[in-house]
Amino acid sequence: MASLLKSLTLFKRTRDQPPLASGSGGAIRGIKHVIIVLIPGDSSIVTRSRLLDRLVRLVGDPKINGPKLTGILISILSLFVESPGQLIQRIIDDPDVSIKLVEVIPSINSACGLTFASRGASLDSEADEFFKIVDEGSKAQGQLGWLENKDIVDIEVDNAEQFNILLASILAQIWILLAKAVTAPDTAADSEMRRWIKYTQQRRVVGEFRMNKIWLDIVRNRIAEDLSLRRFMVALILDIKRSPGNKPRIAEMICDIDNYIVEAGLASFILTIKFGIETMYPALGLHEFSGELTTIESLMMLYQQMGETAPYMVILENSVQNKFSAGSYPLLWSYAMGVGVELENSMGGLNFGRSYFDPAYFRLGQEMVRRSAGKVSSALAAELGITKEEAQLVSEIASKTTEDRTIRATGPKQSQITFLHSERSEVANQQPPTINKRSENQGGDKYPIHFSDERLPGYTPDVNSSEWSESRYDTQIIQDDGNDDDRKSMEAIAKMRMLTKMLSQPGTSEDNSPVYSDKELLN
C-alpha cells in the first residue's frame, strides 16, 4: 500500500510537469512582422524630450496600425535608460516579431523637428511621413490634445530633472495598465486611478500630466491585444530586478508597480494556499481534500520549476496556466474562500459565481474560522515557547477581540449555518431563525447572536489548545417542542450575559461574588 501511494504521488507530479526542452530540432519560429522602434541618436535631453512629445501624440491616433503602435510604446518604455538600443537588443527574444531600431536626431529642415540618422542621406521627408499625424492634428491646433489638462501645449523640456519627472508620469500610467489589461480590462479604471493617486501623493508623478481616457484606452487595448508588447514589458521588469546596486528612480517605480502586476490571474491559486493551507485548520484532514492537496503540492513544485516567469504566466499566455485554475481543486478552493471571507473583509467583494463552486465547503471554511476563534495551536505554541498560562491569556483576549470584530463586520456573513448534513438542515428548516435584533430605542428584550457548539464529523479538538471564551460563544439551548421554549432559552442566556457583565465590573470582589448556575436561570 505504501508503494501505491508513492507511485500515485509521482504520477501526479509527472502529469503536471511540462515537457522538457530536448530533441535535435531548433526553436519553432512563427511568421514574423517587422516593428520599427525609434531610439534617440544622441544623449541630448532635447532630442529625447522632442521624441517623447511626438510619440505621445502618435499613440492617440486611432488610425495608426498595430505594429507601429507597438513600436511606439516600446520606444516610450525604453526612454528612461541611458542606452535604449542596447537594452532592447539584450532583452528581446520574441519568435513573432523582428525589431528594427531607427536612431532619431534633431533636424531644422523637417517639419516635425526630427529626422532619421543616416550616413549622408537626408531622411527628413521620411521622418515627416512617419510623424505626419503631428503636423495635421493636435500640433496645428496648438495643444497636445491627449492630456486631461488642455492648457499644456507640448511636453518638450531641456532639463534632465524635468524630463525624468515628465517621463515618469507617462510611464507610470502605461505600467499601471498592465496589471489588469489582460485579466479584468473592463473593471480596471477604479484601481488604476487609486494607484495613480498614490504615486501623485508620493511625488513620484505630476498630476498635471494625467493622460485622458481615450489615450489610456488605446494603450490598454494594445497591451491586451499584443503578446509581443507584454513579453517586452515582462522582460524589462525582470531585467530591472536582476540589475545590482542602486537603480534609477523610474526603475524603482516600475518595480513598485510590479507588485500589482505580479501573479495577475493567479488569485485562485494564491488565495487557496494562503487561506486553505497556511491557516492549518483541522479541516485539511478530511478525506475529501486528500487528492486536491496532492494536486496543490504538485502545482507548487511546477510553479517553482518555471522560475522567474512563473508569476507572469497569465500575462505571457503560457498554456500551463490552466492547470492553476480553481477548477483543478474545486473543493479546497471553495473551503479556502469561506475561510478568507471570515478572516478578511476585502475578500467579501470576490466573485464566487463559478460552476465548480461548492457552497457546502464554503460554509465549512466559514464555520472552521468561527469555531476556532480564540484557540492557540499547540504545535505552534510549543515551537514559540508559549506556556499554557500565556496561551490561556491569549485565547481570552483573542476571543473578546474576535467577538467585537464579528459585530462590526460588514462582509458577507450568513445569519444561520445549515451546513453539510441533512439532519441539521432539516432541524434548521423547522425552527425559526435564532438571530433576533432589536434597536436600543425600541422596547422589549435584546437578543444577541448565538452560535451552536456542535462539532463537525471528523473534527478533533486540540486538547492542548485554549478553550473558547464564554464571553464569545454561549451554548445554545433549543427545544423542538415549541417557540415558547426557544424564547425562554434565549431570555435565560441574555440574563446570564447581563449577570456576567455585572460581575466583571470594577470593584467587584471575586470572593463575595454569588455563583449562578444555568439551571437556576432557566427555571
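Including glycine, each Cβ sits where the backbone N, Cα and C put it.
One entry in Swiss-Prot concerns the natural variant Ile28 to Ser. Its note says: In strain: Isolate Onderstepoort 3. Reduced to three states, the DSSP call for Ile28 (variant position) is coil. Here Ile28 (variant position) comes close to Pro95: these same-chain residues lie at least six apart in sequence, with C-beta atoms under 8 angstroms from its C-beta.
Quoting Swiss-Prot on the natural variant Ala111 to Val: In strain: Isolate Onderstepoort 2. Counting every protein chain shown, 15 other Cβ atoms lie within 10 Å of the Cβ of Ala111 (variant position).
The RNA binding site annotation in Swiss-Prot covers Lys180, Arg195, Gln202, Tyr260, Asn351 and is backed by similarity to another entry. When other Cβ atoms within 10 Å of the Cβ of Tyr260 (RNA binding site) are tallied across all protein chains shown, the result is 16.
Reduced to three states, the DSSP call for Asn351 (variant position) is coil. For Asn351 (variant position), no same-chain residue lying six or more positions away in sequence has a CB closer than 8 A to its CB. Quoted from Swiss-Prot, the note on natural variant Asn351 to Gly is: In strain: Isolate Onderstepoort 3.
Under its natural variant annotations, Swiss-Prot gives Pro457 to Leu the following note: In strain: Isolate Onderstepoort 3.
Among the natural variants in Swiss-Prot is Asn512 to Ser, noted as: In strain: Isolate Onderstepoort 2.
According to Swiss-Prot, the natural variant Ser517 to Asn carries this note: In strain: Isolate Onderstepoort 1, Isolate Onderstepoort 2 and Isolate Onderstepoort 3.
For the natural variant Lys519 to Arg, the note given by Swiss-Prot reads: In strain: Isolate Onderstepoort 2.
Of all Cα pairs drawn from Lys180, Arg195, Gln202, Tyr260, Asn351, which the record names as binding RNA, the longest spans 32 Å. DSSP classifies Lys180 (RNA binding site) as coil under the three-state reduction. Same-chain residues at least 6 positions away in sequence with a Cβ under 8 Å from that of Lys180 (RNA binding site) are, in sequence order, Thr187, Ala188, Ser191, Glu192, Ala264. Between the C-alpha atoms of Gln202 (RNA binding site) and Ala111 (variant position), the distance comes to 38 Å. A 10 Å cutoff on Cβ-Cβ distances gives Gln202 (RNA binding site) a total of 10 other Cβ atoms nearby, all chains included.
Neighbour list (Arg195 (RNA binding site), Cβ cut-off 8 Å, at least 6 residues apart, same chain): Ile176, Ala179, Ile257, Tyr260.
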